[in-house]
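What Swiss-Prot records for this protein:
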DOMAIN    10-60  domain 'CHCH'
MUTAGEN   Phe24 to Ala  Impairs interaction with UPS1 and UPS2; when associated with A-27 and A-28
MUTAGEN   Trp27 to Ala  Impairs interaction with UPS1 and UPS2; when associated with A-24 and A-28
MUTAGEN   Tyr28 to Ala  Impairs interaction with UPS1 and UPS2; when associated with A-24 and A-27
MUTAGEN   Phe32 to Ala  Impairs interaction with UPS1 and UPS2
Amino acid sequence: MGNIMSASFAPECTDLKTKYDSCFNEWYSEKFLKGKSVENECSKQWYAYTTCVNAALVKQGIKPALDEAREEAPFENGGKLKEVDK
């Protein structure tokens with residue numbers, strides 16, 4: 001299979017995802033695993049990618065449903081069930 005990365009769910013973000021994936025894989029294999037660095041050096045690429053994804057979530061109308069699902073998430077308090085008002 002090699003080093004094939006998956007595309008982003010939002011096609012307009014795929015280039016940013018590819019850049020982040022490449023940066024992260026290089027950092028992880030060449031620095032982190034060899035004990036040369038513990039700080040992820042790809043935060044700029046990650047921020048650019050997540051900003052694009054968040055914009056796509058809004059554009060596609062997915063964000064409100066995602067926010068609602070996060071509100072209803074049963075394990076959002078350190079693995080403990082969230083108390084629900086009855």
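Glycine is treated like the rest: Cβ placed from N, Cα and C.
Original residues fill every noted site, and no substitution is shown.
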Phe32 (mutagenesis position) versus Phe24 (mutagenesis position) - Cα distance in angstrom
10
Provide the three-state DSSP residue tally for the domain 'CHCH' (10-60): helix first, then strand, then coil.
39 helix, 0 strand, 12 coil
At a 10 Å cut-off from the C-beta of Phe32 (mutagenesis position), count the other C-beta atoms across all protein chains.
15
Confidence summary (mean pLDDT) of the domain 'CHCH' (10-60):
94
Other CB atoms within 10 A, centred on Tyr28 (mutagenesis position)
15
